[in-house]
Amino acid sequence: MSAASPASIIQELASAAKQYENNESGAREALIAQSRALIASLEVPSEFIQHTFWSQPALSAIVRLATDVNLFQYLKDAQEEGLNAEALASKTGMDVSLFARLARHLVAMNVITSRNGVFYGTALSNGLAAENYQQSIRFCHDVSRPSFGAFPSFFKGNGYKTPALGTTDGPFQSAHKVDISFPQWLVGNPPYLQYFNSYMSAYRAGKPNWCDNGFYPVADRLLNGFDASVSDVLLVDVGGGRGHDIATFGSQFSPLPGRLVLQDREQVINSIPADESRQFEATTHDIFTTQPVKHARAYYMHSVPHGFGDEDAVKIMANLVPALAKGYSRVLLNEIVVDEERPVMSATNMDLIMLAHMGAKERTEADWRSILTRAGLKVVNIYSYPGVAESLIEAELA
């Protein structure tokens, strides 16, 4: 099937614009996607090459440099008054000529604006001034970008084969000249471990949660039909880290008809600050052992099988099976489900991040169905939200 014509894409843009004005969910994401599609339909190969190999790499490098000299913070602090090249060059420690050349590219790429020799921050650049985004930029430029750059030489050298899961011989190792796994490297490079954690936090920032209105129908699928005589536990967050997701769930649906239980490794649970106001219980659990909480209404996992190979993913899911009450308990997986027909960039981005750094992958719907079937479960439904890479897979006993 041929690509959409510019005229048809413009019609889609107009429709998405009306939805955006009405504050409809997914409209912003649709506008971005259609805008990119319009550019792709209009660009000629020479423009594509310049954009891909000149404009974007230069932008990445300048944005990374900006984190070292606090450029976005200075522009944010200047607010509507802005700052001229001389003032910004002085603040950032650059010579005026160099600053002006770099800043002009930021203007050309719509990151900042300029008028009558004065530079101004934008909503985008002001957002990038936040520390979590500054650290995310450092991780993406210093760690991920070289790993992607190693793709051509690495895959040519290995005969174009997928690296083994958890590899110590992949694009990341090739780019950074190391022979240890990506997680081991992070532990040995504490600043980048912090940058990586900030990146993961920023990756999810501002995106709808699985339990938000319009995503997964919590009231219909969990709250309605809850039976305390079967179990007084409403939700178990398996491998839930320090409790971000389960705390969000509790705050959105308080008062709750049943208990909330967070499970993770001992060192993670012990790192959670004491808080008498929290609505969940925190307990230790190894996901490779049988689930100890029986007959809860739902068992929730957010990106838990995600980092494991298929065999381990099957074991993790199978360990839930003895705890489930047939026809009552639900298994909820908050995971990326890669659409094979119409993949979205947020999903393919993360899939390639996994390939570059760990030899892992994001799974398709067929992949998830296969894993759950092998574990003794069946998919009831897959819920998605417009513009969000992660879906909510609901499963139950087969």
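Using N, Cα and C of the backbone, Cβ positions are placed for all residues, glycine too.
The Cβ of GLU335 (active site) has 21 neighbouring Cβ atoms from other residues within 10 Å, across all protein chains displayed. Here Swiss-Prot flags GLU335 (among others) as active site, drawing on similarity to another entry.
Per Swiss-Prot, 6-O-desmethylmycophenolate binding site is recorded for SER144, TYR199, ARG265, SER303. Counted within 10 Å of its Cβ, the other Cβ atoms near SER144 (6-O-desmethylmycophenolate binding site) come to 20, all protein chains included. DSSP assigns SER144 (6-O-desmethylmycophenolate binding site) to a helix in the three-state reduction.
Summarising the annotation, Swiss-Prot assigns S-adenosyl-L-homocysteine binding site to ASN197, TYR203, ASP237, GLY239, HIS244, ASP245, ASP264, ARG265, ASP286, ILE287, HIS302. For HIS244 (S-adenosyl-L-homocysteine binding site), no same-chain residue 6+ apart in sequence has a C-beta under 8 angstroms from its C-beta. A helical conformation is recorded for HIS244 (S-adenosyl-L-homocysteine binding site) in the three-state DSSP classification.
Secondary structure at ASP264 (S-adenosyl-L-homocysteine binding site), taken from DSSP and collapsed to helix, strand or coil, is strand. Look at Swiss-Prot and you will find ASP264 tagged as S-adenosyl-L-methionine binding site, backed by sequence analysis.
Within 10 Å of the C-beta atom of PHE196 (mutagenesis position) sit 22 other C-beta atoms, taking all shown protein chains into account. Looking at Swiss-Prot, you'll find the mutagenesis PHE196 to Ala noted as follows: Completely abolishes the activity towards FDHMP-3C.
Listed in Swiss-Prot as a mutagenesis experiment, ARG265 to Ala is described as follows: Impairs enzymatic activity towards FDHMP-3C, with only 35.6% activity retained, and R265A only exhibited a 0.39-fold decreased activity towards 6-O-desmethylmycophenolate.
Taking the Cβ of GLN267 (mutagenesis position) as reference, no residue of its chain lies under 8 Å away while being at least six apart in sequence. Here the residue is the original one, while Swiss-Prot reports the published mutagenesis GLN267 to Trp with the comment Loses a majority of its activity against the three substrates DMMPA, FDHMP-3C and FDHMP.
Looking at Swiss-Prot, the entry for mutagenesis of GLN267 to Ala says: Opens the substrate entrance, and leads to higher catalytic efficiencies towards DMMPA, FDHMP-3C and FDHMP.
Cβ neighbours within 10 Å of HIS306 (mutagenesis position), excluding its own Cβ and spanning all shown chains: 19. As a published mutagenesis entry, HIS306 to Ala appears in Swiss-Prot alongside the note: Completely abolishes the methyltransferase activity.
GLU362 to Ala appears in Swiss-Prot as a mutagenesis experiment; the accompanying note says: Leads to a significant decrease in methylation activity. All protein chains included, GLU362 (mutagenesis position) registers 23 other Cβ atoms within 10 Å of its own Cβ.
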Could you state the CA-to-CA distance between SER303 (6-O-desmethylmycophenolate binding site) and ASP264 (S-adenosyl-L-homocysteine binding site) to the nearest Å? 13
Set of same-chain residues at least 6 away whose C-beta sits under 8 angstroms from TYR199 (6-O-desmethylmycophenolate binding site): GLN135, SER136, PHE139, CYS140
Expressed to the nearest Å, what is the distance separating ASP264 (S-adenosyl-L-homocysteine binding site) and GLU362 (mutagenesis position) at their Cα atoms? 22
Based on Cα distances to PHE196 (mutagenesis position), point out the closest of the recorded positions SER144, ASP237, ASP286, HIS302, GLU335. SER144
